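Undergrad: What follows is a structure written as structure tokens; I'll ask about it next.
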Amino acid sequence: MSGRQRTLFQTWGSSISRSSGTPGCSSGTERPQSPGSSKAPLPAAAEAQLESDDDVLLVAAYEAERQLCLENGGFCTSAGALWIYPTNCPVRDYQLHISRAALFCNTLVCLPTGLGKTFIAAVVMYNFYRWFPSGKVVFMAPTKPLVTQQIEACYQVMGIPQSHMAEMTGSTQASTRKEIWCSKRVLFLTPQVMVNDLSRGACPAAEIKCLVIDEAHKALGNYAYCQVVRELVKYTNHFRILALSATPGSDIKAVQQVITNLLIGQIELRSEDSPDILTYSHERKVEKLIVPLGEELAAIQKTYIQILESFARSLIQRNVLMRRDIPNLTKYQIILARDQFRKNPSPNIVGIQQGIIEGEFAICISLYHGYELLQQMGMRSLYFFLCGIMDGTKGMTRSKNELGRNEDFMKLYNHLECMFARTRSTSANGISAIQQGDKNKKFVYSHPKLKKLEEVVIEHFKSWNAENTTEKKRDETRVMIFSSFRDSVQEIAEMLSQHQPIIRVMTFVGHASGKSTKGFTQKEQLEVVKQFRDGGYNTLVSTCVGEEGLDIGEVDLIICFDSQKSPIRLVQRMGRTGRKRQGRIVIILSEGREERIYNQSQSNKRSIYKAISSNRQVLHFYQRSPRMVPDGINPKLHKMFITHGVYEPEKPSRNLQRKSSIFSYRDGMRQSSLKKDWFLSEEEFKLWNRLYRLRDSDEIKEITLPQVQFSSLQNEENKPAQESTTGIHQLSLSEWRLWQDHPLPTHQVDHSDRCRHFIGLMQMIEGMRHEEGECSYELEVESYLQMEDVTSTFIAPRNESNNLASDTFITHKKSSFIKNINQGSSSSVIESDEECAEIVKQTHIKPTKIVSLKKKVSKEIKKDQLKKENNHGIIDSVDNDRNSTVENIFQEDLPNDKRTSDTDEIAATCTINENVIKEPCVLLTECQFTNKSTSSLAGNVLDSGYNSFNDEKSVSSNLFLPFEEELYIVRTDDQFYNCHSLTKEVLANVERFLSYSPPPLSGLSDLEYEIAKGTALENLLFLPCAEHLRSDKCTCLLSHSAVNSQQNLELNSLKCINYPSEKSCLYDIPNDNISDEPSLCDCDVHKHNQNENLVPNNRVQIHRSPAQNLVGENNHDVDNSDLPVLSTDQDESLLLFEDVNTEFDDVSLSPLNSKSESLPVSDKTAISETPLVSQFLISDELLLDNNSELQDQITRDANSFKSRDQRGVQEEKVKNHEDIFDCSRDLFSVTFDLGFCSPDSDDEILEHTSDSNRPLDDLYGRYLEIKEISDANYVSNQALIPRDHSKNFTSGTVIIPSNEDMQNPNYVHLPLSAAKNEELLSPGYSQFSLPVQKKVMSTPLSKSNTLNSFSKIRKEILKTPDSSKEKVNLQRFKEALNSTFDYSEFSLEKSKSSGPMYLHKSCHSVEDGQLLTSNESEDDEIFRRKVKRAKGNVLNSPEDQKNSEVDSPLHAVKKRRFPINRSELSSSDESENFPKPCSQLEDFKVCNGNARRGIKVPKRQSHLKHVARKFLDDEAELSEEDAEYVSSDENDESENEQDSSLLDFLNDETQLSQAINDSEMRAIYMKSLRSPMMNNKYKMIHKTHKNINIFSQIPEQDETYLEDSFCVDEEESCKGQSSEEEVCVDFNLITDDCFANSKKYKTRRAVMLKEMMEQNCAHSKKKLSRIILPDDSSEEENNVNDKRESNIAVNPSTVKKNKQQDHCLNSVPSGSSAQSKVRSTPRVNPLAKQSKQTSLNLKDTISEVSDFKPQNHNEVQSTTPPFTTVDSQKDCRKFPVPQKDGSALEDSSTSGASCSKSRPHLAGTHTSLRLPQEGKGTCILVGGHEITSGLEVISSLRAIHGLQVEVCPLNGCDYIVSNRMVVERRSQSEMLNSVNKNKFIEQIQHLQSMFERICVIVEKDREKTGDTSRMFRRTKSYDSLLTTLIGAGIRILFSSCQEETADLLKELSLVEQRKNVGIHVPTVVNSNKSEALQFYLSIPNISYITALNMCHQFSSVKRMANSSLQEISMYAQVTHQKAEEIYRYIHYVFDIQMLPNDLNQDRLKSDI
């Protein structure tokens, strides 16, 4: 190439980044510079001059390029003077002629394969590449291999720089493709990628100048080629199209369709007979062989025809099938007849007859398909097809039954089965059976064509070998055989495989098409082609997959086993040969029909060529093909020899990166862009550089993995030996095995679960490698096999005995564990094994290195076999984990003198178990040590990787039992002694500890390292002794009944809490054997307990995971002993916990000054199961330090609250119960939360389980009291009054120890954040998201019953974030309880007959009004106990209103049945969202009634006089749980009941969630008539006039409306206002209540008139209520208390505006409130706190906003100065206007200061909001799935309407047109299909949770070409669905086509734009904000546009998390209520154990 030409490249290619591949350099004409020349230094001045010249040239190039874009469409006149044709390839005249023609007109080039279509394409592409420097050239091919081939051709033919070319396929990421479109000029891609990029707007359509389409004959119908052209035309007509194909089409119509779709202006056609190509084409001999049917095949054919007649005759008799000869009918004709019958059914055929005819059609179609197989492929293919029908794999049940009744068919089928049954099984084995070539078994030729094919192939190889004597030549020949069906491909391959090694055959098929068929993956296909091309195989049997698109090399013989009707298929097959040498084509046809098909195909081919070449009038060409070259310019031909470099295929990025590091010095300059040493230290880097770094001298250019072995590609023995290629190093998978049996050190990224599993396998392999004979591991495990545990449905293979995550462990049989338990206990609570299996599935136990340990103790096992018989059933929990179980037995059975053997190995066992044991049904591995244990056993380790170096490193104490599981360390009597000295040390250290704050995060790593070196164990950790576990003792078993609830997942699979990052070990060893026999405890120990004043461990398994569903194993008959305690100060842990009492075995290793991840208390199930005692909170002083660590948690002993004064008494084992509790004082600045356990407040408390068959007063003389947590969980040290505890229990009940455990030294694990501590935490602390164990503090210990305690779980089920379907959860709870009580004959249903039960309210354990103090809390406030009020309660359910599941005196714990209905907060003009769980859509699916109303049943009428106090108690307790996260309109059930009319209340459709008898129902009704607010007088509704509006059509939506059925629970509301007037509903947005209440829609005018009226009358109706709130609880209570109880002094004139704003906000859909059930309340600063109160309690003042066109309303002025009005054009959702802040709290002590601070804070937020600009273009977001189904909609919006359309992952949404509106597009056929109805409804409900407005566009189905138009028939299902949608508030629009849909979308978006709610934020998120966007999208019920708003409006996630409700509402452009949801979610403090395992580990590691 000339220098001038290179300059053109450099000039016009400057828009590309000019790196190594500039156009000039890459053209191949320049010589590369020598390395020396590049090193020559230039003078500084000259260098600067060169740089400045380059800059000037670059600017000039860009300027010229910009000018060119404006002139002549970007055509370069200087370059356009010539068009270049390469001479480096032989010049062929036909190619030159076609290339010239294609430059100036859209051309279809038809050339036989192998004659240079690719060359012509390269020439045309190169010239357009030159002519249009700023344009794009696009090549499209249907398959990836063709795309890749064309890139290489363009480079090798024309020298187009590789740096300017790019390949894009579906595997390329969309974001990457967008960058490629901008940076590259010549693009090679598949058509679907092009369609996607055009739809996404990534492709610059206007810049495309040349479009080349390969395999153009595919451009039929709506193929992607056609879509691309249609889309491009919408943007520009100025582009050239070049279409390439070997054949134009199968017939004239197809050719015309291709011409029309691709805008073809001319055809360049060359056939094999054309004179100008004869000289260039090799001779291809086509032989047609006609094979007659044999006698056997003819006989079977005759029988088969008789079967066909019997089935087709009935269709012919009914006149639905044409009368023709049965043998001449075809499958296609029957299909056409069936379609005709469906379109025009006969009037005589109705009802069931129509179904019968359809079935007969289906049978006939199947039989005729078999007939064609028989004729073409033979008997075997027919048999395989019939087998699929008869064995049911094809799912044709009716056909199977009908054929089975036909005698002739069964005879034929049995005959075929005898012939081919063996081959059927062989074929099922897949392709691998081919290579075996079993010559012993005779091959059955199912068709005569097979013999002919065999003859042809053998003859070919014989003749070839005769002609080519050399071995190399013999291997060069290739044979390819084509067949249409896989079965015949398999048959041919099996036949030819008998002729090995002459014939090396392989099959080649496509991907798997179904479950039963196994195809080739793409990798396998490429591997087969590669081996075929390289000589691994010489014969390839292929389906149509091999016809086109793959470079299979030169083939000498092509055999077509069947004929193809389409000439295209035949031409493609024939094109595989004759490319480089003479080829031969053999077509084997059966006599008769197949021969006729072939002849017809050849005739069609000839007619097409004749029509195109001779009579051009037949085809209509595109007449407006652009010339592309400006007028006056006629490019002249310039032949040029183009040289090019070596084509380098594109490598994966990782290879390029590695090469760059290997060859970094190649050009003499080091690549400084790479970091020198990465993460290596200087010494490590030197070591790596010296030993491991690959250099050029190593001559290693590539590192490869071992050859992939495919199961389907065998025959490896014949594979030629791989020549060792120099410079290629193959990695080995085995050379590093010596390092793979233990985890190596890690940095930042820990080992994965998969890695640890692999390590465990390697350990076991290594251990078993040296064994001979029997496996020791198997022998060890075998002795523990319980045959009762083995079910017939599952027997685990031996090699899976370690698979603890087995999903198949499900048994319904009573296990040995249950049997053994029942033998030694009077009563038990056992979960079913099936429930256990649910947990086993969730656990992931990693293999442990215990083999060596087991060997050492195997002898002891045998010796202690008898002892073990009695107890191992308890320890061997029902599971399939042999490791942990065996380990426990080993340790138990060891004699005391042998337990200390080999400390290091035992430690090693624990080491491997670190972070490993997660099996809920297994006792964990327990290790024991003597006093001689080294200090290393208590040390902390920096990284878990080092822990595994058992031989080199010391073992850390955090490996000993660091589990969330209960750890049963059973001890013997001889191991017991007291440790009084520890008591003093503990108490002294505790006080010292409390003087510190937790260390900062930055200092923890150093501290941890020091602790790891210096901390020592000072005491012993003893192992259980089996001798003292006797079955005659009673076992204290705890029930874990919440098995099936969704809460089992909350603390995900018993996650180990002691991670490598948490450096201290915190143990909890429950001891539950302290009671008498009826309480399932050991009797002897119980006597000792009484002497010691010790009580049963009440929080036995506090930290047990909720997934645990087996009974709690306990320590039995054990005495206490010394416990290892870490004693350290700063560098060491403080000794804070004491274990003196003889019955408790606690290990307290809690270095509280280091990072300590304790075992947190599971508040969801464990607490529900076993009432907690002595849980406490550390006071706020400990939380105020800014350096408080996120994971710091406090592990407290249950005795640890004893004061320093108690020390001496403690040492003497005080006998007095009262002293133990009375002596507690402010040692820990901790106050015990003493509260009511009233039935109303047991939403928040955990009730103690006691004997249900006895009066509950009969307990020990110990009374405990716990203040209810109405504040932020401050806890006071209280005098704990003793109460009695009954020693005698009745057998058959479940007893769970209670208050005695208050003294149990088994400490309770609580996170530092403690239970529900949100509201009063420090501002600095509020930013932490610590795991919170909720309801831990509310633990009444007195007077409850078993059922209440267990039914607590039902409440918990409904409170978890996961529970969105309460009904299901209730059922699960019921099942869980019933299964729990199965073996104790005590179930929920049986409870009513369980004898007299006295249900004592536990809320009166303290006198009302008692003052409780928090000595060292933040403000030393005085708590005033709430006193009884005579004032009535507005709620209907003041008592313990539990809807019992049965008519039982035992009422389950009260729980809201439905998510909180914040109907006060309904949005401005939406009520689409369903506020009730059972919305009308759900009713439409599953139920008949409307949404259930939560009517609560009073438990007892005797407490009616206390309703007001009860309501306050209930609300106070609610505040602790939901706090600020719920709005003030809390009680949706009572709200709807109280103010609605009688008719509304007596809604017949109301469904109660539980059964209630008539008397109870009447009680509910009578109670509802009275108002507690008016001293139980009757409630009166004073109605005013009704505003009845009559509409002639559906009114348009109002911007502001009042939600239907919403009744304000405010005394301040106007009593004269009727409930009908309160509800203003847009008919298009009606909720499910509307139909029941018959509410009427009000126009904007009516609403405004009503507002004016109410403002005039509001003053007289005003009534204020005032209560005294406790200071500490005021912050929470005012956020949740109903306004009638609070003292909100609202100006009467503002009431209506408050109400209006209530409805200007959205209501929560049913599923979205589940998360709010268990919210905690972190303390926030006063500004945020006050703003939250304002947002929750007082609604903003907003004016009306117009709907479809702007209307100016008068601004409603408020009479109160602080009020602000907003212009009517501004959306209410964006402007939460503050009202009088002080009105939220009448108490001047809190309201005054916060009011003054809050107002400016809110004002600042208003000013910071950026209003959208009116002039900005309208934007619509489109879901990615719409690219395929709604392409024309997208293109019309973008190209025709000029809207900004962005394709985004919208999470199932179709179109988002504004911040609040989503549009779903559905076709009529989808709406008609009742199968999809439920799915569609679920989709709508999903959208309702995210958007305020929903619109559904019902689009008419597109008519396919040639289809007759059918009239649309409405169905009942269709109409009912539309009705339901309208009733649910969904707007329905109808469209006739996609273009009209685009018009509707445009109108909707413009309407939303006018209302100022359009999309105005950038839709593209840069890389640094993409993670924030993903985080926002992870928030439940957050739409993509909301996340996008938050991403752009908030500078960071931290900024959003610290924002107030108003800010979130404004910036996220959401309603106030949606902002509440977001706020609650962000501030919800949850237990990290709820995270999945990997996330939990990653989170903990990331916090290091």
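Using N, Cα and C of the backbone, Cβ positions are placed for all residues, glycine too.
Don't look for the substitutions in this one, it keeps the originals.
Small disclaimer: the values here were computed from a predicted structure and weren't measured.
Take a look at what Swiss-Prot says about it:
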- Leu111, Pro112, Thr113, Gly114, Leu115, Gly116, Lys117, Thr118: ATP binding site (BINDING)
- 98-266: domain 'Helicase ATP-binding' (DOMAIN)
- 452-627: domain 'Helicase C-terminal' (DOMAIN)
- Gly116 to Ala: Reduces ATPase activity (MUTAGEN)
- Lys117 to Arg: Abolishes ATPase activity. Loss of DNA branch migration activity, even in the presence of CENPS/CENPX. Loss of cross-linker resistance. No effect on FAAP24-binding, nor on FANCD2 and FANCI monoubiquitination (MUTAGEN)
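Locate each feature and note its surroundings.
TA: Listed in sequence order, Ile98, Lys117, Ile120, Leu244, Ala246, Arg270, Ile277 are the same-chain residues at least 6 apart in sequence whose CB falls under 8 Å from the CB of Leu111 (ATP binding site).
Other Cβ atoms within 10 Å of the Cβ of Gly116 (mutagenesis position), summed over all protein chains shown, number 23. For the recorded site, Gly116 (mutagenesis position), the DSSP three-state label reads coil.
Around Lys117 (mutagenesis position), taking its Cβ as the centre, 24 other Cβ atoms fall within 10 Å, counting all chains.
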Undergrad: Thr113, Thr118: which of these binding-site residues has the sparsest Cβ neighbourhood within 10 Å?
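TA: Ranked by other Cβ atoms within 10 Å, the binding-site residues Thr113, Thr118 bottom out at Thr113.
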Undergrad: On the three-state reduction of DSSP, what should I expect for Leu111 (ATP binding site)?
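TA: It is coil.
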Undergrad: Counting only residues 6+ apart in the same chain, whose Cβ is under 8 Å from the Cβ of Pro112 (ATP binding site)?
TA: Ala246, Arg270, Ser271, Glu272, Ile277, Ser281, Val571, Gly575
Undergrad: Looking only at the domain 'Helicase ATP-binding' (98-266), report the model's average pLDDT.
TA: 90
Undergrad: Once Leu111, Pro112, Thr113, Gly114, Leu115, Gly116, Lys117, Thr118 are set aside, which residues in the chain still have Cβ within 8 Å of the Cβ centroid of the ATP site?
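TA: Output for this site, in sequence order: Ala246, Gly575.
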Undergrad: Enumerate same-chain residues with a sequence separation of six or more from Leu115 (ATP binding site) and a Cβ-Cβ distance below 8 A; give 'none' if the list is empty.
TA: Arg270, Ile277, Tyr280, Ser281
